[in-house]
Structures are given as C-alpha cells and as structure tokens.
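Please read the structure below before turning to the comments.
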Amino acid sequence: MKLAAMIKKMCPSDSELSIPAKNCYRMVILGSSKVGKTAIVSRFLTGRFEDAYTPTIEDFHRKFYSIRGEVYQLDILDTSGNHPFPAMRRLSILTGDVFILVFSLDNRDSFEEVQRLKQQILDTKSCLKNKTKENVDVPLVICGNKGDRDFYREVEQREIEQLVGDDPQRCAYFEISAKKNSSLDQMFRALFAMAKLPSEMSPDLHRKVSVQYCDVLHKKALRNKKLLRAGSGGGGDHGDAFGILAPFARRPSVHSDLMYIREKTSVSSQAKDKERCVIS
C-alpha cells in the first residue's frame, strides 16, 4: 500500500479502519497510585509533562502509525493504581501485548506492588492456550520513576536486578524521570524491540501528525506520488513514518476485548505453527 493511500486510510474521518490483527497491539501501564503512570503516557503521546496530579480510574488512548508500507494500531491503557475491580485488572492483563510496570524510587510499597504485578501477569498469561509459566513470552519493562528524587531512594539496586532476572529478551529495567524526560525514549525503543514491533513506534522516531493535518498530508503524499512516477523524486517523504493520535478513543467493550484475545491467540498460534514447519 502506497503512503498516500495509507495516510487517507488512517484519517479518523474515513470509514471504520480495517487493520489486520497482526498489526494491532495494546500497551498496558500498571503500577501503584502516584508513581507517574499517566505522566509516562503523556510523554509518549504528546511529549508534555503535567505536574498536577489527577487520580486515574482508567484512561484509554489509540494511536495509528504508517510505517514502511503498513498501518499499525497501538492501544494504550493507563490503569488505575487502586484496582477496585480485580476482574477488570485481569482482563486488562489478558488483552495486553506489551507491559510497562512503574514504581517510584522513593516509595518502597510501590516497588513491592510491581513485584506482585509481574507475577500476576505471568500467572494470567499462562492461562492462554498452550502456555505455561515457564514459556510465557511477555514483552515487559519495569520503570523506576522519579529518578530526579534519587536522594530519597528506598529501593536497592540488587532488589531490582533480582526482580528483572537475567533474560533481557523477556524483561528490562530503566530508571527514568517523566518530569525531566530522562531515559524514556530508550525505554520505549527497548520495549518495542522486545515485542518485535517497528522501532518507529517510539515517540522520537516518527512524525506526529494532527487529525486536522490529514487532508493536507494526503494531498502532499499524492503530489509526491506523481513526482515519483515522473522520475522527479518526492522529497523523501514516501519513506517517513507517521503517527496519528485518534481523538475521543473509547475503551472497547468486554465482548470486544474477549474477541480481541481470541483473535490474537489464534494469530500467535498460527505463527508458532509456521515456525515449527521445516522442509528438509
């Protein structure tokens, strides 16, 4: 699919998007209250930091990408730190494809919560088809936030290393500061690499395009397409990666989430079967 067609397809003014399940992913951010989950999401989506604290019940965002000839959808679920509904927490984990677990370096209780969350993710994901706790493959990063408050640290490095383990392909650790925007880009790049997703999904590796700019961008892409056909070059835009934040995104229904789990599990099983097929 050419860039012009992709950009037009990505625009929310068009009819319902049709993106294959293999290109749809959900990033789930988990952790205690007041550890900076929403601040990390804000940095990811807008690059901004909001100093005022507003308790999160559950925030849902959706972003579309045009990357190397394909369209991707990334849902971002910013969960509550209070988890008043255990069943919803479990559903959030089941629908998650990549996870960010956040604790505050100056709050030991929040670190202990991340310990519990990591185990809960492994336990929950092992319930899916053909999974055991030993072979669960869940892209996951643990973030020690508020690195700007290191003087008040309550968590020892050796404890963190013990939690993360010795397999960087399964779990990685980053000390970050959402306030100072420190190490966030590296963290997102590592997470997407772990999940075998395009590196361009990282905020610093694609052009952020507003919904209002869609039509202009579409016309520009069409113009570049004509120039390429004429052999005049297109200014290089045909190779760019773009990201569009969907306005007014709503959390899918429970039924839709269950169908999502079923479809993703089916896609994963088919991929595993292909890997096992060897022609000799």
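In case you wondered, yes, glycine gets a Cβ from its N, Cα and C as well.
What Swiss-Prot lists as GTP binding site is 31-38, 78-82, 145-148. According to Swiss-Prot, the mutagenesis experiment ALA178 to Val carries the annotation: Constitively active mutant. Does not affect interaction with APBB1/FE65.
Sequence features, as recorded in Swiss-Prot, placed on the structure.
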| residue | record | Cβ within 10 Å |
| --- | --- | --- |
| GLY31 | GTP binding site | 24 |
| LYS34 | GTP binding site | 14 |
| LYS37 | GTP binding site | 25 |
| THR79 | GTP binding site | 23 |
| ASN82 | GTP binding site | 11 |
| GLY147 | GTP binding site | 20 |
| ALA178 | mutagenesis position | 26 |
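On the backbone, the CA of GLY147 (GTP binding site) and the CA of ALA178 (mutagenesis position) stand 8 Å apart. Rounded to a whole number, the distance between the Cα atoms of GLY31 (GTP binding site) and ALA178 (mutagenesis position) is 14 Å. According to DSSP, LYS37 (GTP binding site) is assigned to a helical segment.
In the three-state DSSP classification, ALA178 (mutagenesis position) falls within coil.
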